[in-house]
Amino acid sequence: MSFRRINSRYFENRKGSSMEEKKAKVPPNVNLSLWRKNTVESDVHRFNSLPSKISGALTREQIYSYQVMFRIQEITIKLRTNDFVPPSRKNRSPSPPPVYDAQGKRTNTREQRYRKKLEDERIKLVEIALKTIPYFVPPDDYKRPTKFQDKYYIPVDQYPDVNFVGLLLGPRGRTLRKLQEDSNCKIAIRGRGSVKEGKNASDLPPGAMNFEDPLHCLIIADSEDKIQKGIKVCQNIVIKAVTSPEGQNDLKRGQLRELAELNGTLREDNRPCPICGLKDHKRYDCPNRKIPNIQGIVCKICGQTGHFSRDCNSSSQRMSRFDRNATVNNSAPIQSNDVHYNSNTHPIQAPKRSRYDNNSTEPPLKFPASSRYAPSPSPPASHISRQAQNVTPTPPPGLTSSSFSSGVPGIAPPPLQSPPESEQPKFSLPPPPGMTTVQSSIAPPPGLSGPPGFSNNMGNDINKPTPPGLQGPPGL
């Protein structure tokens, strides 16, 4: 009996031990470090003076501020104790390619990347705490950086047809410079697609040829507020480019206009509207413009409606203006612009005859004697020319008829003949005092004979002295 009892107890113990071993068996895919007690956990709670359990009632803003302070303290303890190694995971993401400095040391190890991540997180939390928590004091080992940077990724994969780089840069980079002035931060376009193909790397700033990240805007500033403002201005341009219909993007049209100004190809008339005097529209777009009645306009050349006489394309424009009886397409004769008057009521303003109508059989025009157009009466017989009567003018007092002549010295005048008796006038003038006969000419020069039929002296005395104060012609 005792033996059976011992055996039964032995087998029961064996069975229980096998069950315990079976329960204690660890699967091969389980990370044992996750189930072990963290040795640094006690140190974290020992250095962190903030309690993790809150018994009182807090508002939402107070809870958020308490979380920020607790996380800042937690990160500070990890950095002090060098507990910045992430938990080992079997299925983790692949590590980036190694990067080395000038001394050949690797700068992107696993620990360095995790430490940099914790430091960036603490910097952001400290900036938030300084603004929201009064009398907040940063940790002792905290050093505020001189510049902050962040990335805004552009949705190129969702909208491949939109030229985001061109909209952000603008004509010759003016849009990007304007964004930097508005946000007071430096904005650079980096990532895949930010550099044109064939661009030399020496002409670009450092980091511009890093094509590992997708297309993004790298924003650098000296405060977190400026970083957020820079992200917002970049986001506004991307949203406007995505939501605006084609051809209605005001930003793109403004950039094209500015580019035309820079190239000198902008053609814009800044003159005001001649109708209302405003500059925001053209004359044909003026709201005060009155459209004329085209059907009420009649051409004076062809007689048709719809156009002015100066715009008429009729062949009658090439016809002679003197052909007043010509007609075009059986229309009314072309009317002259001259004003016609009734000769009966206005005899003075009757049309004049043309100089080309000398051979016309029409009777000459007759005007009344009181009209200013009436011909002047013929002069009386007393107004007959002196040349027709062959009478020399009376010399002035003190001059003789022999010395008063219109001839040229040294040249004999042509012979003068008296007109026939039938043509002589019935009246004659008496000779001047001291003269018995009328002298017709002066004596010829010495050595020359007179004209045929006349004597050499011509009835004059060559030796007769000249009047006092006068000298004779040369050679006399």
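Cβ from N, Cα, C; glycine included.
Within the domain 'KH' (153-219), the DSSP-based counts of helix, strand and coil residues read 22 helix, 10 strand, 35 coil. The feature domain 'KH' is assigned by Swiss-Prot to 153-219.
Under its mutagenesis entries, Swiss-Prot includes R60 to G with the note: In MSL5-2; temperature-sensitive; growth defect; when associated with N-72 and S-155. Neighbours of R60 (mutagenesis position), defined as other CB atoms within 10 A of its CB across all chains, total 7.
A mutagenesis experiment is reported in Swiss-Prot for this position, P155 to S, and the note states: In MSL5-2; temperature-sensitive; growth defect; when associated with G-60 and N-72. Annotation for P155 (mutagenesis position): spatial neighbours V238, V242, criterion Cβ-Cβ under 8 Å with sequence separation of six or more.
Among the mutagenesis results in Swiss-Prot, V195 to D has the note: In MSL5-5; cold-sensitive; growth defect; when associated with V-258. The residue drawn here is the original one.
Experimental mutagenesis at this site is recorded by Swiss-Prot as G230 to S, annotated: In msl-5; loss of function. In this view, G230 (mutagenesis position) is surrounded by 26 other Cβ atoms within 10 Å of its Cβ, with every protein chain counted.
On its own chain, E258 (mutagenesis position) has G170, P171, R174 as residues at least 6 apart in sequence with a Cβ closer than 8 Å to its own Cβ. Mutagenesis annotation in Swiss-Prot: E258 to V, described as In MSL5-5; cold-sensitive; growth defect; when associated with D-195; the structure shown retains the original residue.
Note on the domain 'KH' (153-219): its mean pLDDT in the predicted model is 85.
Its Cβ placed at the centre, V195 (mutagenesis position) has 17 other Cβ atoms within 10 Å. According to DSSP, R60 (mutagenesis position) sits within a helical segment.
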